[in-house]
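Summarising the annotation, Swiss-Prot assigns domain 'Protein kinase' to 9-265. Annotation source Swiss-Prot lists ATP binding site at LEU15, GLY16, GLU17, GLY18, ALA19, TYR20, GLY21, GLU22, VAL23, LYS38. For the mutagenesis experiment LYS38 to Arg, the note given by Swiss-Prot reads: Abolishes kinase activity. The mutagenesis experiment ASP130 to Ala is recorded by Swiss-Prot, whose note states: Abolishes kinase activity. The annotation active site, proton acceptor is assigned in Swiss-Prot to ASP130. For the mutagenesis of LYS132 to Arg, Swiss-Prot gives this note: Strong reduction of chromatin-associated CHK1 ubiquitination. The structure shown keeps the original residue. Mutagenesis annotation in Swiss-Prot: SER317 to Ala, described as Abrogates interaction with RAD51; when associated with A-345. Reduces phosphorylation and impairs activation by hydroxyurea and ionizing radiation. Abrogates nuclear retention upon checkpoint activation. Impairs interaction with FBXO6; the structure shown retains the original residue. Here the residue is the original one, while Swiss-Prot reports the published mutagenesis PHE344 to Ala with the comment Impairs nuclear export. Quoted from Swiss-Prot, the note attached to the mutagenesis of SER345 to Ala states: Abrogates interaction with RAD51; when associated with A-317. Reduces phosphorylation and impairs activation by hydroxyurea and ionizing radiation. Impairs interaction with YWHAZ which is required for nuclear retention after checkpoint activation. Under its mutagenesis entries, Swiss-Prot includes MET353 to Ala with the note: Impairs nuclear export. Among the mutagenesis results in Swiss-Prot, ARG376 to Glu has the note: In 3RE mutant. Disrupts the folding and/or conformation, allowing increased accessibility to FBXO6 component of SCF-type E3 ubiquitin ligase complex; when associated with E-372 and E-379. The residue drawn here is the original one. Here Swiss-Prot describes ARG379 to Glu as a published mutagenesis experiment; the accompanying note says: In 3RE mutant. Disrupts the folding and/or conformation, allowing increased accessibility to FBXO6 component of SCF-type E3 ubiquitin ligase complex; when associated with E-372 and E-376. According to Swiss-Prot, the experimentally introduced change LYS436 to Arg is described as follows: Enhances stability of the protein, probably by preventing ubiquitination at this site. Under mutagenesis, Swiss-Prot gives SER468 to Ala with this note: No effect on phosphorylation induced by hydroxyurea.
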Amino acid sequence: MAVPFVEDWDLVQTLGEGAYGEVQLAVNRVTEEAVAVKIVDMKRAVDCPENIKKEICINKMLNHENVVKFYGHRREGNIQYLFLEYCSGGELFDRIEPDIGMPEPDAQRFFHQLMAGVVYLHGIGITHRDIKPENLLLDERDNLKISDFGLATVFRYNNRERLLNKMCGTLPYVAPELLKRREFHAEPVDVWSCGIVLTAMLAGELPWDQPSDSCQEYSDWKEKKTYLNPWKKIDSAPLALLHKILVENPSARITIPDIKKDRWYNKPLKKGAKRPRVTSGGVSESPSGFSKHIQSNLDFSPVNSASSEENVKYSSSQPEPRTGLSLWDTSPSYIDKLVQGISFSQPTCPDHMLLNSQLLGTPGSSQNPWQRLVKRMTRFFTKLDADKSYQCLKETCEKLGYQWKKSCMNQVTISTTDRRNNKLIFKVNLLEMDDKILVDFRLSKGDGLEFKRHFLKIKGKLIDIVSSQKIWLPAT
């Protein structure tokens, strides 16, 4: 059943987790409003309380249609709560088919929106430093939102730019200068990461483990061996743009204003491609009312801890630039006075909150929390009951060599290593819904594309028990 949070609010789904806490979906059972709650245990973040404070401070500065909106925060004892928009469309990586990618018009539209968000961030002097599909979320209209500012920093203040020296991010997405130089400019680093995201969208795979000469795939790229994967899967026009983005020398790397002049960037979408009505900011218009977006990835993933660059001090009480603060108040009653002051006990197993079919309801019902659950393609119905489904899943995962741990009732944690020998952890919930069992996989730690590869492998082994029934999702 749903876990009560505070008066009138229930926690109904774990959206993400990381070193210091998790993100939960909270739904108001009276108004049906949804909000993402990032719950940070400050006792687990004793080594970096300033990082949390800086993340809050940066979030307060943000107001853009391609950036997840921040409503506010409050602290209760050792727990810090950040309230953010909920993105019911899930994470971008879920739309990327491993080794295939996505239709080029979709990739172009998402790339346009990514550029709009990054232009906005750089315009107010902020660099994200961990752009990757796991940190790019989609709303109910499939509009892209940049999320997770745990590694973000201010690189320009009062028109004065400072060089950065902290090596942080996620290795396949980091720019080569992070691995080679003591200091570097902020903007080209984010541009490079956007190029890797575009590659993943078009080819369904990452080009290399890291951009260093010790990596054969990266050396092949520098030698222009585009007859190899992933480049041979990419059409010549977007590949020409990638040749300008993924340039080792940051001073020779294309800038965003020039990206916007690129031939492929301005190529009209193919006939028949899904092209929602857009506003001037590049975002589809959506009905008025409470937006539903989420900040999901909590994985602070430093590549290495270099000497501290953070000479600028941040305080959550320091004044921020005026960025339309009134827009934060997305009432009713300012998100119920930021979810009513908060005082509650954390559930021991928050994912168990989805196990009740009464909670999930049926498609079309007026009060239907299932409509609030994040969309995922990594789920399927089975033809069996819960016990038999669990047993088949367990036997299959053990045969495939996965580490298997029952977390709590109807939830298991599966661990393995991916093709890059990095840790990959995902949670599987068996959910009762309308007398059927939904097997729902969620990435907990690791690379999203690798997670999808493993999901498809497991599903393939279970094909005899997978129901042909389509997963019902909220209409968009």
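Yeah, the Cβs are placed from backbone N, Cα and C, and that goes for glycine too.
Here the features listed in Swiss-Prot are painted onto the structure.
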| residue | record | DSSP class |
| --- | --- | --- |
| LEU15 | ATP binding site | strand |
| GLY21 | ATP binding site | strand |
| ASP130 | mutagenesis position | coil |
| ARG376 | mutagenesis position | coil |
| LYS436 | mutagenesis position | strand |
Rounded inter-Cα distance in Å - ARG379 (mutagenesis position), LYS38 (mutagenesis position): 24
Averaged pLDDT, computed only over the residues in the domain 'Protein kinase' (9-265): 95
Nearest of the recorded positions (LEU15, GLY21, LYS436) to LYS132 (mutagenesis position) - Cα to Cα: LEU15
C-alpha spacing of SER468 (mutagenesis position) relative to LYS38 (mutagenesis position), in angstrom: 35
Integer Å distance between the CA atoms belonging to SER468 (mutagenesis position) and GLY21 (ATP binding site): 36
Pairwise CA distance, VAL23 (ATP binding site) versus ARG376 (mutagenesis position), rounded so that it is a whole Å: 16
Alpha-carbon distance [ALA19 (ATP binding site); ASP130 (mutagenesis position)] in Å: 16
LYS436 (mutagenesis position) versus SER468 (mutagenesis position) - Cα distance in angstrom: 12
Site of maximum Cβ density within 10 Å, from mutagenesis positions LYS132, ARG379, LYS436: LYS132
Protein Cβ atoms within 10 Å of SER468 (mutagenesis position), excluding its own: 7
Sparsest-packed among the binding-site residues, when each Cβ's other Cβ atoms within 10 Å are tallied, from LEU15, ALA19, VAL23: ALA19
